[in-house]
Amino acid sequence: MKAIVIGAGIGGLSAAVALKQSGIDCDVYEAVKEIKPVGAAISVWPNGVKCMAHLGMGDIMETFGGPLRRMAYRDFRSGENMTQFSLAPLIERTGSRPCPVSRAELQREMLDYWGRDSVQFGKRVTRCEEDADGVTVWFTDGSSASGDLLIAADGSHSALRPWVLGFTPQRRYAGYVNWNGLVEIDEALAPGDQWTTFVGEGKRVSLMPVSAGRFYFFFDVPLPAGLAEDRDTLRADLSRYFAGWAPPVQKLIAALDPQTTNRIEIHDIEPFSRLVRGRVALLGDAGHSTTPDIGQGGCAAMEDAVVLGAVFRQTRDIAAALREYEAQRCDRVRDLVLKARKRCDITHGKDMQLTEAWYQELREETGERIINGMCDTILSGPLG
């Protein structure tokens, strides 16, 4: 049996590894000639870390995951802690530590694990067809590839999604812009083992440790889509949006490199009622494009891969296996997308009365409520 995997990002490579573990040959195709990850880093929470270990890639997480031991929210003006707490209870309850990791490092290490030479780059899909014998995809260079099944892990702009769904869904602007990048850890910004988030005015500034003595940082600002802002205006834009914010925020704006800082308008897509059509399955962002507000986008793709591998260990009936994959994943990924959307709206001031109430909750937070919510999300994954 042979699978075609479209996309060599986190989801596609996880899927290829999972299928190979289940005894299925995989050919992996990637649209671009060189993968340049969108975003500087990614939060891999314990459900994702467990998936990576299950797939044989646990060493990547252990080596490149940042030392995240505490969490704190700080007042945007004073910089004083609203709440601060240890993540030890979360680690104890979930059985794994969270691993914030540079996207470039994660992508590189996963490619090396799969085998960079085993990925065919520069292969952008135009269409696919299914018949009784299998699935065929065609690429923009005129070539084609055939297999017994097809995994569409081609991202939030998936070319194969409309074929599976029977319609072309519209991406939904979440209402905010995110700037993100990497800077050297500086205790004047935040403790080097802590996820620190400054909140106020429906905006936030966050710092999270990754490997090699660096912080992953991001700024969120509720804004209209399509503003004429770029790297040339970046520092001035952030200085304007965060005028009057605490000294560490000003220091971060001064320290960042505009040329390596990403500016992203955040979108999601309404959850789908299906992920499979015949021999073709959607996986990762192609199947559930979410905002990053609960840090579960990459983890969900890893979960997809683990379930995909498991269903093919149970049966070699492709249609039955993919129906079971869909049955196990649809409700889970819908829940994650909608949880992230709800969190997004509260964080970014869609209703400032609710956002102000959240700020007050943070001032009374011991950590227990937040950790309970995170554990509920994490432990609902396929590996518990």
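Just so it is clear, glycine is given a Cβ too, placed from its N, Cα and C backbone atoms.
Here's what Swiss-Prot has on this protein:
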- Gly11, Glu30, Ala31, Ser43, Val125, Asp285, Gly295, Gln296, Gly297, Gly298, Cys299: FAD binding site (BINDING)
- Asn178, Arg204, Tyr216, Phe217, Phe218: substrate binding site (BINDING)
- Arg204 to Gln: 160-fold decrease in catalytic activity. Results in the uncoupling of the NADH oxidation and urate hydroxylation reactions (MUTAGEN)
- Tyr216 to Phe: 5-fold decrease in catalytic activity. 2-fold decrease in affinity for urate and increase in affinity for NADH (MUTAGEN)
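Long-range Cβ proximity for Phe217 (substrate binding site), meaning a same-chain Cβ under 8 A and a gap of 6 or more residues, is found for Ala40, Asn180, Gly181, Leu182, Val183, Val205, Ser206, Leu207, Met208, Leu252, Leu256. Among the recorded positions listed here, namely Asn178, Arg204, Phe218, Asn178 has its C-alpha nearest to that of Val125 (FAD binding site).
Taking every protein chain shown into account, Ala31, Val125, Cys299 are the binding-site residues, and of these the Cβ with the most other Cβ atoms within 10 Å belongs to Cys299. When the recorded positions Tyr216, Phe218 are compared by the number of other C-beta atoms lying within 10 angstroms of their own C-beta, Phe218 comes out lowest.
Inclusion criterion for the recorded positions Ala31, Arg204, Gly295, Gly297, Cys299: a C-alpha placed within 10 angstroms of the C-alpha of Phe218 (substrate binding site); this criterion is met by Arg204. In this entry, substrate is bound by Asn178, Arg204, Tyr216, Phe217, Phe218, whose most widely separated C-alpha atoms sit 14 angstrom apart. Cα-Cα distance from Asn178 (substrate binding site) to Arg204 (mutagenesis position): 10 Å (rounded to the nearest whole number). Long-range Cβ neighbours of Gly11 (FAD binding site) (same chain, at least 6 residues apart, Cβ-Cβ under 8 Å): Ala153, Leu283, Gly284, Asp285, Ala286, Ala301, Met302, Asp304, Ala305. Listed in sequence order, Thr197, Phe198, Phe219, Asp220, Thr347, His348 are the same-chain residues six or more apart from Arg204 (mutagenesis position) with CB atoms under 8 A from its CB. Neighbour density around each Cβ, counted as other Cβ atoms within 10 Å, peaks among the binding-site residues Gly295, Gly297 at Gly297.
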